[in-house]
Amino acid sequence: MAASGSFPLLVEGSWGPDPPKNLINKLQVYFQSRKKSGGGECEVVPEPGNPARFRVLFSPEDVRQNVLERGNHELVWQEKGTFKLTVLMPTDPEEASASKKSRKESPEEESKTKEDAVKQGDLDITHSPSSGSEKTEDVPKECENISSMVAFENLPEKVSEMVLTILVENISGLPSDDFKVEVNRDFAVAVVTFQKPIDIKKFIVDCISHRSNQQLQLAPRLLETTNVVRVENLPPGVDEYQLQLFFENPFNGGGRVARVECFPEESSALVEFCDSKVLDTVMAKTHSYNKMPLSVFPYYPSLGTALYGEEKPLIKLPASFQESLDLPLWKFFQKNNHLIEEINNEMRCCHCELTWSEINGKLTIRPAATLVNHRLSIKTWQRDASAVLSGIKSKYGVELFEVCSPVWDIIKHELESGDDRVLVEFEKESLNIAGKSEDVQGMSQKIRELIESTTEKLRREEQSLKEKVAISPGKHYLLHHSGFLKDLSKGFPEMEISYDATAQFLYLKGFRADVYKVKCDIQEKVFSMAQKDVQVSSEVFEFLQQVDSQRLSKSLFEAQNILAIYELKGTALFLVGSSFKDLAEAETKMLSALSHKQIEVEDKEVLISNGWKKKVHPLQKRHSSCATIIVQNELTSETPAKVIVTGCVKEVNEIHRQLFEYLENNMKVERALKIKPSLIVDYLRTDKRLLSKIKKAHVYVHFKPKDNPNSILLTGCKSKVLECMNLVKEIQDSVCVQRFQTDKAGVRHFFKDKESYYKTEIGRQFGCVIELEEDREEKGEEEDGEEEEGEEEGESSINEQKCHLQRDIAPGVKLFVLEEDLSRFPVDVVVNAANENLKHISGLAQALSKAAGPELQTECDQIVKEGGVVLPGNAVISKAGKLPCHHVIHAVGPRWKGDKVLECVSLLKKVVRQSLSLAEEHRCRSIAMPAVSAGIFDFPLELCVANIVSAIKEHFQHKRDTHTLKKIYLVGLPAKVARAFAEAVKTTYKDSLSHTAFPSSLKALVPLGKTPQKQGSLLVSPEGLRIRLVEEGVQNATTHAIVNSISPDLKLNKGPLSQAFLEKAGPKLQEELTRSGQGVSVDVGTILQTSGCNLNSRHVFHVVPPPWKSNNSAWSLKIMKNIIRDCLKTTENLSLQSIAFPAIGTGNLRFPKPEFAKLIISEVLKFSSRNQLKTLQEVQFLLHPKDHENIQAFSDEFDKRNNGDPSDKNPKAEDTQGIYGSLSSPTLGMHEMNIGPILFQVATGNIIKEVADVIVNSTTLTFDLKSGVSKAILEGAGQNVEQECSLLAKQSNHGYIVTGGGLLQCKNIIHVVGGNDVKKSVSCVLEECEQRNYSSICLPAIGTGNAQQDPNVVAKAIIDAIEEFVQKKSVQAVKRVKVVIFQPHILQFFYDNMKEREGSPAPPKQSPAKQSVMSKIASFLGFPKQASPKKNTLVLEKKIEHTVFQVCGSGVDSVNKTISWLKELITKEQLSYTNDDECVSDFDMEEYEKLNEIQKELNITIEMNQKKTSIQVSGISRDVIKARDEIEGMIKSIRLAKEKESQADYISTYVEWQYIDKNITQCFDKMTNMKLEVAWKAKKKDTVVQIHNQDFTVDLSTNTATAPQGQTFTVQRLVKAEAEIPANWSDMKQDKLLLVNLQTSDPEYNMVASAFRQTCSNFFIEKIERIQNPALWRRYQAYKKSMDEKNGNVRNEKHLFHGTEASSLPQLNSNGFNRSYAGKNATAYGKGTYFAVKASYSACDTYSRPDTNGRKYMYYVRVLTGNYTNGNASLIVPPSRDPQNAADLYDTVTDNDKNPSIFVVFYDNQTYPEYLITFRQ
């Protein structure tokens, strides 16, 4: 009910009958929110009796009205979702209007109002159909103490709780919220508890009389008030007394207990109180006993159960139990799952669940979940379940029988075939039967009878005997057909005789005496039979394997009364006869009656055609027992198929005839006709007459098949194909083929672009075909294009084979590894793996013999007859018979013997070498070789192929004469052999050099004046002895001999080296060494020899090395030399090929490792040079992989000798005899020689990639040259080196500075001035390095770049400096000086100088004074100074492109016409372009590289003309045009750069921009200086420049340079004194150019006119203008100032004339005579600008060309002529004045230095066009 002053609303929602928790709070918040609901202050309470409805009490009425007026209300609950709310006014009008009174009523009045409301409600209850108290308004007072519970007994199952609830509602008139119903199905009772007072008695009466109850037959009664409770969930062990105490405790709400009854199995008890009122207090409390919660419920004895209300009763199910089944019965059930399922279903009826054990007869019974609903059955459940299970078991039975094993073995087969209704099991002589009782009884009788009968049978059999006799089926056949077995059966009728053909046994069974008698008779008969091994062909043998031997024997022998049969045992054929006579007759009959024939089939498709099947099948069916037809078609695709007919002679002949005839008529064949050159194939393709004839013959022709492109493939019937082949050959012989070659650039490319068109046009006009001949390497042809027929065929076949590998193994010699059949391989000679008797009966030999025909075996037999057997390791040669080769070499390899490995390897190598030698003796060019000895001779494959390849390598390395063999084919089948060959070749030739480095071209070792060959860690002496460094243990050495280090007591267990030998070789090595040392005085230097025992080496040389004595090293060295020399000598005497030396003496004997390495290599080389070696081929230095010190020492020594420093001692510095060593060229582009102790090297390359202590940079006086090599060095070294240069350049120096190495691979960089004396600069470098203790120097060709010095002079100066350095002092540090040259042509100058001095002594030294006197005398006598040779121009890579065409036609005339047409076409496509611009001479490294790149990319050739300083491009027109554009772009860039540099020079004369770095003023370079000045004059705010290779932004208003990182420098502008503007110039008013027209009265006018008229008086002067160009004037004055300072008192300036045309005037007025104007009209005296002394020279029309108005123009020019000399057309700059100083040049050149009339100027700013004369005729 609402509180005072409230206005209620009812709220329902979509939450259902069970509202969620905290819903009231959510509703409270919602209805208090004006925004959400329109509400305000309120209170939410649940609606009494209806938990799903709530009442909201508002204070103001208008708030409630607002809520009602809002249409939709939704409560959004994030966790629960959104609930739809329904808001209603209360149905009670009084309650709804209660608010009108509420504001004035007191609490007492409110109470009164409530009572009135109740009363009013009571009055109205009879009128309200919805009222819940319709029949309870008059509750008698006597009913107030009566129980409010009614029990409905006899409750049917169909009456649900809902039905009962409706019934109670209908009878009582109360809603379901006013009473509770509890149904207990176990007791068929329901209890109704009323929440409100009601007349119970009347209700019971109404129930009984109600019509519904009459149908339901309920028995309602008043449920008494109880004083008993049921306590559940009792802890174990609680008894009645403890419970009595517990419930009498007042704290538990209890009272006096009358009685306690416990039920332990249910963990429950009944407690009866003396007073029933105690139940209210007990039930109101929560109870726990020993911390275990107790459940307490009222118990009604009349019902026999407690009432649990909303709680569920705690029901404890009984425990499970087990039953046992007889094991047989359990197994029976396991086999019949359906019976288990039936039993399970039957037991479920008594609430049981069964679990059947899987391992024994146990059965577990558990209560089912349904038992919970049948509490009355719980107590008797186990007893009931056991009874049901016993009833089920009684339906099944088990029977046991005692049976012995023998009986069971007999009867089990009968029992196993029975049905599955019973289980029959035998175990431990007991037979068990289980199943249903009736089935078991039926089976028991049968088994009992079976056991009795079987037992009796066994008893009888014990008295009998069974024997077996081993007889083959054939002999049994003879016994049977001879009637022998039939007679035995008649004589012994009770005996059982049987034969098992599979086991090949005859079984006898009967009485003991009879069996023994018959067995003896049979054995005697079998032993009397005759037997013989008969040899037949493999085909006949295979036929006999396929047919039934008895049936065939019967058909062969029975008709002739021959009692015989044949038998097959493994691979042997045996004839068995009843007698020797029968045997002889049978053999004769078999050999004559059986035969085989075969047909080779090339067309395998015919064998799978329907026609073939129709032909073969009838024949096979008709003659199935007499003949077989076998098709061998499972071989490789290259091998023809074979049809083999085998069987009886008559049938074989008939079948062969028919099949051969069919195949000849239906078989298609292919024939490839080799055509050379392949161009003829293209010609034949166009021959329509030929194609027509081939088509008529029904032959298909395929030109240039993929697998054989140089051939024609004909396919068709065999006879027709052969006819067409002859036809093709006739045409091939009649055609004409010619080759045409041209070296013009791009011909190949332009022809390929339109190849199809050109070929079509040539065919149309001349009837010829043309082919662009590809490179020889691409076609795989020899260079001369002519090969012998055999080689051609071999090469052709390569394309058809699986080529695993191809390798060049010697100059002009190729090695191939193929997977191929040797019997079909076309080469000059084939190697056959033969046996000693040359009998080719198996393997490869048999295949070759078969393919060659009988003549091969005949010739081999004759060879053996005449010369005896061929011993292993030897080879003989024979003809090839029908093989596709000229010869066959029969190589007899060794048979593998594991205990004689070295001997086998030696013999194998020997036979390979002999085979190669035989091939070359017979002038063979190609040879095919198999894996000799790897087949039936059992040689391990990997070892075999490795030694074959090794022998081939040795053959070509050591045989120096010309080889006829050009191709070696290593052929292997199957593929694994070819793969093994390929791996062996890769391993053996992995360190191979190019052709130029093969032994035939090897150079000698440096100490002998030559250079050794280098192959990894390999040296080769001049005599061919290989010296190899091998990192491997001595145990793995494979040399013929090996050296061991031992102590004088000969004990091998001392020292790690000898221990390693002993461990591998075994104790026998120690025994041999001890025997070898007997009677010998063993001391230092002693050498003892033994075999290798288990080592891979044949011999071991045991040496006693000397200890190292530092105070007497000469003694140690002498003994070690003798040891090495004696070991080498012994190896040669024993005819051994190789020896290995470990690092003997370098361990415990402390021999210095570097000293030993140097000593032993030197001794081996000396031995090689002083002895003519016959067998020794290789010396190995064997070093353990972990012996790093020795490896390093030997590696260093090898590197020294490979790098050209092999001398054992450096010559002394003071030794002037032979100071220059021999000149050698160890690698392409490198020359070297020793100058005293210094190794001097010259090579082309990139200096910044060199590794040295010092790198030399050739630069300018300011040490900031940024072009050419100097630029590369500075950029490579990095910014720090550049900064260091700029700082050191400002300090005093001696013509060079030393900086750090920066990022280059050196310690320091020495910067020298390239324009200075080169010899002096190099001397300074040498002295500096010697003082710094540096050993290696790397320098460029100083002065040949920017300084433009003569390369020949530079080369001479560098070598002179080194010579002088060596002579004047003892050199200690410097060991190597290397000159790295960028321009390849300069290398020749150095080579010529070195070659000139090779092996010569140094010239005698002259004192400087003497030199000076001599030069003065020469000058006094008038000898001219030696003229300086011209500077060499840039040399490009020479590009040579040869293009070869082949033309084929029907005759010579048509071919010649085609070639002429082609030549004309090439000429039309070619274009030539020449540029002789002076800027070509300024091409630098970058332009050189770009030109080479252009030449490579385009189809052109570029040539530089050094004399004319021009560049010429030739090639295809479009590519020449592209190249022209590129070159002109390069020239333009250079010209612009020069102009820019000239402008920068000019600006630097009057202004200098500087920055301050660490209080030091630094000047910007001239280009940056110009950039800043231009920006400053343009009044720009800022500009970006570089300082220390980093971008800085210069603010021109604050003069501050700032880097992106914030670093700043102060910048300042310093103005120098500018050249003054002439005083007579007119005011220009800020104009940059002004032309002032002079008046005729001006002195200037008269001065110019007078000079002009001296030689041009016949011309009329229209006007003379003064040209005022301040910028041009200042540059000119700056140049003049520089020249005046340089030349001293020489008059440097002249006024000269220059005629020009009108179009050039604006350019000349603005920019003067710069280089773009040079050579425009003349080049007779150099490529410059020409000026005349006389005006008449310039006035001619050639120079001053008249314009359209007839006006001519001439400048009167100020020219700085300075020092001049005679010029020539080749000059692009003035020549040098001083040969010793190439940088000192003349200023100008003239036509006559005595009386000049013309001057040629080469530089910008050297002239100023002061006056312009306009004149006419």
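Heads up, the Cβ atoms here are built off N, Cα and C, so glycines get one too.
For 1034-1035, S1045, 1057-1060, 1145-1149, 1187-1190, the entry in Swiss-Prot reads glycoprotein 2 binding site, with the evidence type similarity to another entry. Under the three-state DSSP scheme, N1148 (glycoprotein 2 binding site) falls in the coil class.
Mean pLDDT of the predicted structure over the domain 'Macro 1' (802-989): 87. The domain 'Macro 1' annotation in Swiss-Prot covers 802-989.
Residues annotated as domain 'Macro 2' in Swiss-Prot, with sequence analysis given as evidence: 1014-1202.
As annotated by Swiss-Prot, domain 'PARP catalytic' applies to 1621-1817, with the evidence given as sequence analysis.
Swiss-Prot documents P1384 to S as a naturally occurring variant and attaches the note In strain: Czech II. Taking all protein chains in view, 12 other C-beta atoms sit within 10 angstroms of the C-beta of P1384 (variant position). DSSP assigns P1384 (variant position) to coil in the three-state reduction, placing it in neither a helix nor a strand.
Where Swiss-Prot documents N1658 to D as a natural variant, the accompanying text is: In strain: Czech II. Under the three-state DSSP scheme, N1658 (variant position) falls in the coil class.
What Swiss-Prot notes for the natural variant S1682 to G is this: In strain: Czech II. Secondary structure at S1682 (variant position), taken from DSSP and collapsed to helix, strand or coil, is helix.
Separation of the C-alpha atoms of E1189 (glycoprotein 2 binding site) and S1682 (variant position): 65 Å, rounded to the nearest whole number. Contacts of A1060 (glycoprotein 2 binding site) defined by a Cβ separation under 8 A and a same-chain sequence distance of 6+ are given as G1033, V1034, Q1035, in order along the sequence.
Cβ packing within 10 Å was compared across the binding-site residues S1045, T1146, N1148, and the lowest neighbour count falls to N1148. Separation of the C-alpha atoms of N1148 (glycoprotein 2 binding site) and N1658 (variant position): 110 Å, rounded to the nearest whole number.
Neighbour density around each Cβ, counted as other Cβ atoms within 10 Å, peaks among the recorded positions S1058, N1658, S1682 at S1058. A distance of 101 Å separates the Cα atom of D1187 (glycoprotein 2 binding site) from that of N1658 (variant position). Using CA atoms as reference points, the recorded positions S1045, S1058, T1146, P1384, N1658 were checked against S1682 (variant position), and the closest is P1384. Most other Cβ atoms within 10 A: among the binding-site residues D1187, E1189, that distinction falls to D1187. Between P1384 (variant position) and S1045 (glycoprotein 2 binding site), the C-alpha separation comes to 53 Å.
In this structure, the CA atom of N1658 (variant position) is 110 Å away from the CA atom of S1045 (glycoprotein 2 binding site).
Secondary structure at D1187 (glycoprotein 2 binding site), as computed by DSSP, is coil.
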